[in-house]
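Asker: Mind looking over this structure? Questions follow.
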Amino acid sequence: MSFTEKPAVTKERKEFYSKLESHDLAPLWEVLNEVVTTKPKSNCAPHLWEFEVAKEFLMEAGTLITAKEAERRVLILENPGLKGLSRITTSLYAGLQLILPGEVAPTHRHSQSALRFVVDGGGACTSVDGERTTMQVGDFVITPPWAWHDHVNDSDKPMIWMDGLDLPMVTLFDTSFAEGYGEDIQEITRPNGDSLARYGANMLPVDFKQKGLSSPIFNYPYERSREALEAMKKANEWDPCHGLKMQYINPLDGMAAMPTISSFIQLLPKEFRTQTYRSTDATVFSVIEGQGKTRIGDKVFFWKAKDTFVVPSWYPVEHEASSDAVLFSYSDRVAQQKLGFWRESRN
């Protein structure tokens, strides 16, 4: 017996297994090599979604159903290896949400942690627990678990962002709760930008008391993130596997900005090719700027601004930028690290 071989099935064993089944029992040795694998094994598949194709379908959806009727008008980025499960990886969800000028996505809250990464348009607002923020392309916005949130588009342009949630994790633990607010728009009790000013300047209020596990900042503006990357670029210090890669953090503890999802931004200079890398956290990428290609296992995907692609767990990956490129990404790394599962391999 080993982790790669199953014991032979004899007539006597087969009869025994049939008797076990009628009593809701099963022999571990028949499935051990499937539940304890020698390396990560998943149905999650490498894939790329072209934004222009998805946008066309989103705009068509906008003619068929309102944001209010749908609660959230979203097209799920469903991994082709995980059909029917509403997942982009085994543990994470992704979707593209459209909100048209004048529309409101009503206030609600739920157990799931959510991120919004703005892909197209600009000027729409998200409100979280009494504070409203105006969103622009490249902004990383957090909705903590059980926080009231709504979306309003007072601009004259459609806006599309990527939703990233830990839906499969919450489903795994059977811990999903959700409720509506009763009104479309929640009461605004704090000025726009309050949380960034209060917690995003290397200071904290003297009487601060932590609430929850998420970052108290809920909008990380792309303008500031891009400036940081540009300044660090001058040092000419490039990680061979990542280029210049930074993690969005919770200023209270320096850890990931969200309790179950790690989020990153990275710069790949023109003609930079990363060395082979793999890690156990399947990762979703959204291209902010530039173009290039990524080899995932034995497949090569060519990408450009606004496209989305996914790298499954433990697949070897190499990025190559044909122009200066900036990528946003998110994964379940922080959850894996807290549980002692996470592993990486370079070269």
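Note: Cβ is positioned from N, Cα and C throughout, glycine not excepted.
Unsubstituted: the structure retains its original residues.
In Swiss-Prot, a mutagenesis experiment is listed as Tyr17 to Cys, annotated with the note 1.6-fold increase in relative activity towards gentisate. Among the sequence features in Swiss-Prot, the mutagenesis site Val36 to Ala is noted as follows: Loss of activity. Among the sequence features in Swiss-Prot, the mutagenesis site Asn43 to Thr is noted as follows: 3.2-fold increase in relative activity towards gentisate. Per Swiss-Prot, the feature domain 'Cupin type-2' maps to 96-163. Ser113 to Pro appears in Swiss-Prot as a published mutagenesis result, with the remark: Loss of activity. The annotation that Swiss-Prot gives for the mutagenesis experiment Asp120 to Lys reads: Loss of activity. Quoting Swiss-Prot on the mutagenesis of Gly123 to Asn: 25% decrease in activity. Swiss-Prot lists Asn153 to His among its mutagenesis entries, and the accompanying note reads: 1.8-fold increase in relative activity towards gentisate. Here Swiss-Prot describes Tyr181 to Asp or His as a published mutagenesis experiment; the accompanying note says: Does not improve specific activity towards gentisate. Among the mutagenesis experiments that Swiss-Prot reports, Tyr181 to Phe is described with the note: 4.6-fold increase in relative activity towards gentisate. Also increases relative activities towards 3-methyl-, 4-methyl-, 3-bromo- and 3-fluorogentisates. A mutagenesis experiment is reported in Swiss-Prot for this position, Glu223 to Ala, and the note states: No change in relative activity towards gentisate. Val284 to Ile appears in Swiss-Prot as a mutagenesis experiment; the accompanying note says: 2.6-fold increase in relative activity towards gentisate. What Swiss-Prot says about the mutagenesis result for Lys338 to Tyr is this: 1.5-fold increase in relative activity towards gentisate.
Map the listed features onto the structure and describe their local environment.
Answerer: Secondary structure at Tyr17 (mutagenesis position), as computed by DSSP, is helix.
Note: Val36 (mutagenesis position) has non-local neighbours Phe3, i.e. same-chain residues 6+ apart with C-beta under 8 A of its own C-beta.
A sphere of 10 angstroms centred on the C-beta of Asn43 (mutagenesis position) encloses 13 other C-beta atoms.
Long-range Cβ contacts of Ser113 (mutagenesis position) within its own chain (separation 6+, distance under 8 Å): Ile142, Thr143, Pro144, Pro145, Leu165, Asp166, Ser214, Met258, Pro259, Thr260, Ile261.
Take the CB of Asp120 (mutagenesis position) and look out to 10 A: across all protein chains shown you find 19 other CB atoms.
The Cβ of Gly123 (mutagenesis position) has Thr134, Met135, Gln136, Asn153, Asp154, Ser155, Asp156, Lys157, Met159 as same-chain neighbours under 8 Å, each 6 or more residues away in sequence.
For Tyr181 (mutagenesis position), other Cβ atoms within 10 Å of its Cβ number 15. Tyr181 (mutagenesis position) falls outside any helix or strand according to DSSP and counts as coil.
Glu223 (mutagenesis position) carries a helical DSSP state (H, G or I).
A 10 Å cutoff on Cβ-Cβ distances gives Val284 (mutagenesis position) a total of 24 other Cβ atoms nearby, all chains included.
With a cut-off of 8 Å between CB atoms and residues at least 6 apart in sequence, the same chain places nothing near Lys338 (mutagenesis position). In the three-state DSSP scheme, Lys338 (mutagenesis position) is classed as helix.
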Asker: Just to verify a number: CA distance, Asp120 (mutagenesis position) to Glu223 (mutagenesis position), in angstrom, no decimals.
Answerer: 15
Asker: Given Tyr181 (mutagenesis position) and Val284 (mutagenesis position), what distance in Å do their CA atoms have, once rounded to a whole number?
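Answerer: Checking the Cα atoms of Tyr181 (mutagenesis position) and Val284 (mutagenesis position) gives a distance of 31 Å.
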Asker: Quick one: what's DSSP say for Gly123 (mutagenesis position), helix, strand or coil?
Answerer: strand
Asker: Pop the Cα-Cα gap between Asn43 (mutagenesis position) and Glu223 (mutagenesis position) into the table, whole Å please.
Answerer: 37
Asker: Let me know the model's mean pLDDT on the domain 'Cupin type-2' (96-163).
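Answerer: Summing pLDDT over the domain 'Cupin type-2' (96-163) and dividing by its length gives 98.
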